[in-house]
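Notes for the one structure printed next.
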Amino acid sequence: MAAVVKSVALAGRPTTPDRVHEVLGRSMLVDGLDIVLDLTRSGGSYLVDAITGRRYLDMFTFVASSALGMNPPALVDDREFHAELMQAALNKPSNSDVYSVAMARFVETFARVLGDPALPHLFFVEGGALAVENALKAAFDWKSRHNQAHGIDPALGTQVLHLRGAFHGRSGYTLSLTNTKPTITARFPKFDWPRIDAPYMRPGLDEPAMAALEAEALRQARAAFETRPHDIACFVAEPIQGEGGDRHFRPEFFAAMRELCDEFDALLIFDEVQTGCGLTGTAWAYQQLDVAPDIVAFGKKTQVCGVMAGRRVDEVADNVFAVPSRLNSTWGGNLTDMVRARRILEVIEAEGLFERAVQHGKYLRARLDELAADFPAVVLDPRGRGLMCAFSLPTTADRDELIRQLWQRAVIVLPAGADTVRFRPPLTVSTAEIDAAIAAVRSALPVVT
């Protein structure tokens, strides 16, 4: 009989909550929130500090990655799910090579709850940046083969058209697209890919002014295509720029970009890593824009990251989704994450959480509008789609001070862009929790001003 090997604590002091930052600081940069997460006592929209016991109202959800909040009852009370999760966690198979019932159940559920019939191809990987990275690889391969089929040099098709203010990740290709903060990209080698203005909606602009902004961005896009003939593989954009400042675009702009992509034989890619999985009130934000992408990159709330693809991709028969090993990774996503993701998606489906995000998003937006009416010089441009809501302040210093004041009031929100506070509550957030967050903002604003 095999001996049971038990976990043995190393000699020295135990790692208690009050030592977490000390222990981590010996080996890594510790610049996160000043909290030690209590994985047991945290629940729903509240994070509990394991050191102090203080409860923080969570309006950031681990940068929009937690769909149901902490310890959702539908998962905590499901013993069958616990057994499945433990079974998956005991091993980490290479999903790209060896398939399992757990993986098949996840893929089936993903396709049912989040799938787009026009985008039938799925590829899974660990990390949102790698999701975008593989979307780009799919586009590069497609453009090269499309060129070759039309008598054009297949070495062309190496460039990506993208927007100013974009955040698409920190990996190799994506570093050439991300341009929110110099700290993220400075001193790393990057490709000189075409970047155009982002004609996002903002206060004070009427329809003609918005149309003029869009026309200029479209002029820049056309110029990029014309000066790089056959070399732009795709246009990639976030439907709403999150890290860049919760910047919203009119559907007309993306519709025009779809037409340009078709005219110049480039793929349209939406990066829905932050906007996807119901945050905006639909499975994907692009579904509210009446624009059909060829590829969608996803992550965060989906737990497992990856891409959905179809439409023009299938005009090339030997695309990366049909040829073995063109896209691959050892893990092909994490099986433990797949089990958790499947159960989360089942809960989202059963409880109608996309529809709930619409209704509670309207409520949150209305409460932000009230703040703007009461503090018109400070609370600027309240905006949102579903629960993806935000507002701006006059200066970066004002924004940063408000976030500090909210932290002191045990409310966690996120900065974005130069002057924006963004709300990223779980899909399960209640109106009472929204009220509590708004009350904290209301009490903090006089201190900021």
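Note that Cβ sites are derived from N, Cα and C of the backbone, with glycine treated the same way.
As the structure is a computational prediction, the values presented were derived from the model and not from experiment.
These features come from Swiss-Prot:
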- G128, A129, Q274: pyridoxal 5'-phosphate binding site (BINDING)
- R170: L-lysine binding site (BINDING)
- R170, Q274, R422: 2-oxoglutarate binding site (BINDING)
- E243 to A: Retains activity, but binds alpha-ketoglutarate in a different conformation (MUTAGEN)
- N328 to A: Loss of activity but can still bind pyridoxal 5'-phosphate (MUTAGEN)
- T330 to A or S: Loss of activity. Cannot bind pyridoxal 5'-phosphate (MUTAGEN)
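Closest to E243 (mutagenesis position) by Cα-Cα distance, out of the recorded positions G128, N328, T330, is G128.
Here R170 (L-lysine binding site) is positioned 15 angstrom away from Q274 (pyridoxal 5'-phosphate binding site), judged by their C-alpha atoms. R422 (2-oxoglutarate binding site) falls within a strand segment according to DSSP.
Comparing the recorded positions G128, A129, R170, N328, R422 by how many other C-beta atoms lie within 10 angstroms of each C-beta, the top residue is G128. R170 (L-lysine binding site) and G128 (pyridoxal 5'-phosphate binding site) have their C-alpha atoms 9 Å apart, to the nearest angstrom. Around the Cβ of T330 (mutagenesis position), the same chain contributes S94, S96, each under 8 angstroms and 6 or more positions distant in sequence. Using the Cβ center of G128, A129, Q274 for pyridoxal 5'-phosphate, the list of other same-chain residues with Cβ within 8 Å runs, in sequence order, G127, A131, V132, F167, H168, G169, D271, V273, A297, G299, K300, C305. Between the alpha carbons (Cα) of G128 (pyridoxal 5'-phosphate binding site) and R422 (2-oxoglutarate binding site) lies a span of roughly 20 Å. E243 (mutagenesis position) carries neither a helix nor a strand DSSP state and counts as coil.
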